[in-house]
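Visitor: One structure follows; several queries about it will come next.
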Amino acid sequence: MWKLKIAEGGSPWLRTTNNHVGRQFWEFDPNLGTPEDLAAVEEARKSFSDNRFVQKHSADLLMRLQFSRENLISPVLPQVKIEDTDDVTEEMVETTLKRGLDFYSTIQAHDGHWPGDYGGPMFLLPGLIITLSITGALNTVLSEQHKQEMRRYLYNHQNEDGGWGLHIEGPSTMFGSVLNYVTLRLLGEGPNDGDGDMEKGRDWILNHGGATNITSWGKMWLSVLGAFEWSGNNPLPPEIWLLPYFLPIHPGRMWCHCRMVYLPMSYLYGKRFVGPITSTVLSLRKELFTVPYHEVNWNEARNLCAKEDLYYPHPLVQDILWASLHKIVEPVLMRWPGANLREKAIRTAIEHIHYEDENTRYICIGPVNKVLNMLCCWVEDPNSEAFKLHLPRIHDFLWLAEDGMKMQGYNGSQLWDTGFAIQAILATNLVEEYGPVLEKAHSFVKNSQVLEDCPGDLNYWYRHISKGAWPFSTADHGWPISDCTAEGLKAALLLSKVPKAIVGEPIDAKRLYEAVNVIISLQNADGGLATYELTRSYPWLELINPAETFGDIVIDYPYVECTSAAIQALISFRKLYPGHRKKEVDECIEKAVKFIESIQAADGSWYGSWAVCFTYGTWFGVKGLVAVGKTLKNSPHVAKACEFLLSKQQPSGGWGESYLSCQDKVYSNLDGNRSHVVNTAWAMLALIGAGQAEVDRKPLHRAARYLINAQMENGDFPQQEIMGVFNRNCMITYAAYRNIFPIWALGEYRCQVLLQQGE
């Protein structure tokens, strides 16, 4: 039976800054579990599989089953159900909150964070399996049980038409279909296995033009595997790393996720690396193409892309650029004396790869560059220490649920979820009853702050300061992020106001000052904050975005979410430390407020870039303005935002926004105008903060009624449609949102609407 392990090492090749706090990984133990436990797991798996085309999102039941066995669960309070004609009472809300918090406290890990699924994208696991296959480490790193669960996952998320999507809820794409078909083959499935599902997958690929129509990232992965030719790829010259930094196209000016993926890709392209040609690879050459492999027109293939994948079509300037590099520049760099420059570029690339690996304890900024960097380390030296240090960190990215084993979009969302959870629990005003939960969470926040900058000359490595920041996941990961720092700071400041007898010692003021320093340092000239770094180049750089599948990836843009979180954190900080860098804090807040107001859409909404979508963005937009004292009575911006939200409320009382809003940039309801507990909570939080209760409480009562009725028998909330997004077009799971935000919204509703009403 599988067991989730928390904050453990277990390998001499693991490095850590904080004794592995926040680390989460799954391990198989054949001796674990009673017959009843095993039956419960199998029932969860069967239920998911039977309903997989209706409910594509797993509910994280294996983790929940484990915690229900391990943690003492208090008797569940009676479930509350409210008729449409009934009034919502304070007692009903308090009972719902206690039921929700009683449950949520049972799935907290002993180190204080809430583990959970951060899967969703369907292109991550293939990169891992291709890399492990090439390096010969597949059977060393993954047990038979790992491989079995991965196959389960891939079959569970195959669409009815036989293909696979970019993410678990997406329609079939060539990128998803080819890579996941290849992954199943590398995991031991034959071309006709899976009760006909392999054949269905292959038919989808061939009926849509074959693997020559895969996206550029897919072409790269197939090329290193040996199932595609490098001449069928557009150039990714590593020489770009040798350009002077003042050029706007220097990779050091790009969004860190973009440059950190193209860094190892350029190394592999520069070397034209191809793995061992095995019998499976030779067979794939026959299975994936509509013509014999030796007859494929690789030059034509460079610019082919299936229409199903084309979110960001290449502009003409890009086609001209790639053709020039391919036909003129590359031939020069492949032979003497140009080869000397190529060798220098490759050395520069691997130097930067090692720096990234060492300063993330071999976790790396994300799963794509994690496996690419690992492959590059092996290509450089198959027996290297660097490659061995990479291997145990693979498990940090693997998550198991009833749908199988997936690769996550990060090594988790530990700090992010914990920061929100703390704010949600404090909003209920039930602090004393849940003191032990808050104390553990407080400890996690304190242990997860990044305490040092990366070593060396940060400019040389194109890195921003880190000291004082909070990361998205763990301190070992260590990349600083603006909104994670802000949410960590908000949580720390709120807890510092609670008696230390309940939540433990407050964080040292010096560390709070360092967090404020990070936030201020990340503000751009326009007042907005981007994610990891300052915006270092221009939006026109998207003209050379080679990734057909993703939008707005080349530079780090300022976002309403990051900017609003910074305002809220700095306002909270200023109340407690009014004298610290007063002028800079005031100016930062003022500029950020102007930025948020300037990017509001004409309909009153804000586009959310990191979750679905206008509901999420508008919650942040409103909260940023509310933090400086604006309400729907004194601010036309807030009033317009409230009008927008109220116009989207469903007859059920809730809100339900589809992920299609993200890619189309137009508000879309969920199918059948269904409501969603997370969207509903975001809308409620925005409206309550804006002062809706002073104007008309009815929409809030209706929303609260929907949330209360949605709560499950055990106090959990249901897992509904996917709610996270990145790069406009790819969805990602935030498993904790279904618990955090309904609790937060009902907490604020109880304290700021019902209790105020009673006074």
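Every residue gets a Cβ built from N, Cα and C, even glycine.
Heads up, this one's the original sequence, none of the swaps are in it.
Sharing the features that Swiss-Prot gives for it:
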- Asp483: active site, proton donor (ACT_SITE)
- Tyr410 to Cys: Produces lanosterol instead of cycloartenol (MUTAGEN)
- Ala469 to Val: Produces lanosterol and achilleol A instead of cycloartenol (MUTAGEN)
- His477 to Tyr: Produces lanosterol instead of cycloartenol (MUTAGEN)
- His477 to Gln: Produces 22% lanosterol, 73% parkeol and 5% 9beta-delta7-lanosterol instead of cycloartenol. Produces 75% lanosterol and 24% 9beta-delta7-lanosterol instead of cycloartenol; when associated with T-410 and V-481 (MUTAGEN)
- His477 to Asn: Produces 88% lanosterol and 12% parkeol instead of cycloartenol. Produces 75% lanosterol and 24% 9beta-delta7-lanosterol instead of cycloartenol; when associated with T-410 and V-481 (MUTAGEN)
- Ile481 to Thr: Produces lanosterol and achilleol A instead of cycloartenol (MUTAGEN)
- Ile481 to Val: Produces 24% lanosterol, 20% parkeol and 56% cycloartenol. Produces 75% lanosterol, 0.6% parkeol and 24% 9beta-delta7-lanosterol instead of cycloartenol; when associated with T-410 (MUTAGEN)
- Tyr532 to His: Produces lanosterol and achilleol A instead of cycloartenol (MUTAGEN)
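I'm curious about the neighbourhood of these features; can you describe it?
Guide: Asp483 (active site, proton donor) falls within a helical segment according to DSSP.
In this view, Tyr410 (mutagenesis position) is surrounded by 23 other Cβ atoms within 10 Å of its Cβ, with every protein chain counted. Under DSSP, Tyr410 (mutagenesis position) is assigned to coil, being neither helix nor strand in the three-state scheme.
The number of other CB atoms found within 10 A of the CB of Ala469 (mutagenesis position), across every protein chain shown, is 30.
Annotation note: His477 (mutagenesis position) sits in a coil segment as assigned by DSSP.
Neighbour density for His477 (mutagenesis position): within 10 A of its CB lie 26 other CB atoms from the protein chains shown.
For Ile481 (mutagenesis position), the Cβ neighbour count at a 10 Å cut-off comes to 26, with all displayed protein chains included.
Other Cβ atoms within 10 Å of the Cβ of Tyr532 (mutagenesis position) number 22 in total over all chains.
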Visitor: So of all those recorded positions, Ala469, His477, Ile481, Asp483, Tyr532, which one's Cα sits nearest to Tyr410 (mutagenesis position)?
Guide: His477
Visitor: Excluding near sequence neighbours, so keeping only residues 6 or more apart in the same chain, what lies with its CB under 8 A of Asp483 (active site, proton donor)?
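Guide: The list for Asp483 (active site, proton donor) reads Leu529, Thr531, Tyr559, Glu561, Cys562, Ala565, Ala566, given in order along the sequence.
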Visitor: Could you tell me the C-alpha distance between His477 (mutagenesis position) and Tyr532 (mutagenesis position) in angstrom, no decimals?
Guide: 13
Visitor: Hey, how far is Tyr532 (mutagenesis position) from Ile481 (mutagenesis position), Cα to Cα, in Å?
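Guide: Rounded to a whole number, the Cα-Cα distance is 4 Å.
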